[in-house]
Amino acid sequence: MELGGPGAPRLLPPLLLLLGTGLLRASSHVETRAHAEERLLKKLFSGYNKWSRPVANISDVVLVRFGLSIAQLIDVDEKNQMMTTNVWVKQEWHDYKLRWDPADYENVTSIRIPSELIWRPDIVLYNNADGDFAVTHLTKAHLFHDGRVQWTPPAIYKSSCSIDVTFFPFDQQNCTMKFGSWTYDKAKIDLVNMHSRVDQLDFWESGEWVIVDAVGTYNTRKYECCAEIYPDITYAFVIRRLPLFYTINLIIPCLLISCLTVLVFYLPSECGEKITLCISVLLSLTVFLLLITEIIPSTSLVIPLIGEYLLFTMIFVTLSIVITVFVLNVHHRSPRTHTMPTWVRRVFLDIVPRLLLMKRPSVVKDNCRRLIESMHKMASAPRFWPEPEGEPPATSGTQSLHPPSPSFCVPLDVPAEPGPSCKSPSDQLPPQQPLEAEKASPHPSPGPCRPPHGTQAPGLAKARSLSVQHMSSPGEAVEGGVRCRSRSIQYCVPRDDAAPEADGQAAGALASRNTHSAELPPPDQPSPCKCTCKKEPSSVSPSATVKTRSTKAPPPHLPLSPALTRAVEGVQYIADHLKAEDTDFSVKEDWKYVAMVIDRIFLWMFIIVCLLGTVGLFLPPWLAGMI
């Protein structure tokens, strides 16, 4: 049917009426739903008093179900002993005055209302340390048609917490949060634990602490102020510190600094930096101890384990300073200031080094000792240097006896290969070879000790003692016909120095020394003396190297002039001085070795202490299950 037909004007009014009626009904239904909550609020709060407990009878008890949900563990202040947490306080109770029938209000079963308009239990945090005891942000409450009220306001609490820093930084703390009504006793308001544990579904993990456990318990207590019994719900938080930060920044540096204390006793005493290192370690440990005192509570009844470790190490560092001063004193001792007791020599030079597996290096003083012994033998041997019984007869100026040097002149047989030779008392120098061959005369003569042919000398052989340079070369002539290269003590041995003592021959021998005779001696006379420079070995006495041509009578000794006597006294003085220096050096080395042994003893002691201290630092927390 078309609307433009003849019946169209008749159908249009009924359609418009039907459409208007539907729109009116829909608008009235929306208006009814919106006004239902308004009417409900007017009905609920008309004559409602939020100051009275929501009970029908005065003897009834309001049961409040209480729960806690933690959102974040903000901080644990060890210094002020506070725990800061962000929690949601769950509370639920029934208010009989806030009931309605949903059928009367367009099936409205629940509404959100401002919490300021209704009665709320005055539940506060008992062990609040700072801030507000009660909830400050009053959020809306969820009201159900049966009179049940749910209120979950957020809150940031700073609760007091007794911090136990015994195993710091491997510590585990037990902090509590105690909630309860401030004014209503158990006869008015009773608490019911909503959950046995704290809700951690929305917990944001902390970078320093981890919650091991959080359990809520219901308690009742009668306080001294009042006769009533007050209930409370206490949540015990078991939190454990994450020790990585403190291990990297506190424990490892402390251990390394403590190990430096061990190196103090390994540092040689000659360097002079032992005291400086000790004081530097002591100051470093003091700085770390100050860092710990800033972290731990100042009123703590216990000392943290790392504090005990640092304090123990500081005591040992202080002792190391005292010991180092003593060791340096021992190290620089000398025979002129201290005498080494026998027990010190026995204990620290014999017994303790063997126990510590120490082997003392040998002191290279053999050459010096041989040198001193040689000088003593040269200066004090009676067979070479007896006191002269009288002055020698006067001689001519050209043939006068020159005062010999501290060389030993004794008659020797003419060797197969005559010539001066030098032997060194030192093991480090090779034996010297003869520098020049000499021809031995086949006819003995009582003539004087002469140089080789072609060489004229003004007197006897002169050999320098304590020479430090080569005295001659193979082609060089020396005084008295003696050539030798010497680096140390030498003595000159005339080969044929005297004739057998016969009647009238002694005077002839002395007279023959005053002439420049170049004639060959008769066959029945001793040959002219030939001098050989020899070095005296340390282990062989000079008398052992002397070979006499005749064993029937001892050779006569040469008289000593005053100059030669002074030279002998000088050699004796030098030998005594060197011997005293050698003795002083040996005693000083003994004192230095005693200081080294004492250092080694305390080195091992401190190594053991550091190991035991490290084990003592980590073992108790490990046994307690905190590591």
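In case you wondered, yes, glycine gets a Cβ from its N, Cα and C as well.
In this structure the noted substitutions are not present, so the sites keep their original residues.
Values in this document were obtained by computation on a predicted structure and should not be read as measured data.
Feature annotation from Swiss-Prot assigns Ca(2+) binding site to V76, E78; the stated evidence is experimental evidence. For V76 (Ca(2+) binding site), other Cβ atoms within 10 Å of its Cβ number 21.
In sequence order, M82, M83, T84 are the residues of the chain that are 6 or more apart from D75 (mutagenesis position) and have a CB within less than 8 Å of its CB. Recorded in Swiss-Prot as a mutagenesis result, D75 to A carries the remark: Loss of CHRNA4:CHRNB2 channel opening potentiation by divalent cations.
Here Swiss-Prot describes E78 to A as a published mutagenesis experiment; the accompanying note says: Loss of CHRNA4:CHRNB2 channel opening potentiation by divalent cations. Around E78 (mutagenesis position), the same-chain residues six or more apart in sequence whose CB sits under 8 Å from its CB are I163, V165, F168, I295, I296, P297, listed in sequence order.
Under the three-state DSSP scheme, E205 (mutagenesis position) falls in the coil class. E205 to A appears in Swiss-Prot as a mutagenesis experiment; the accompanying note says: Loss of CHRNA4:CHRNB2 channel opening potentiation by divalent cations.
Annotation of the mutagenesis experiment E294 to K in Swiss-Prot: Loss of CA(2+) permeability. Counting Cβ atoms from all protein chains shown, E294 (mutagenesis position) has 9 others lying within 10 Å of its own Cβ.
E294 (mutagenesis position) sits 25 Å from E205 (mutagenesis position), taking the Cα positions as reference. V76 (Ca(2+) binding site) is 14 Å away from E205 (mutagenesis position) when you measure Cα to Cα.
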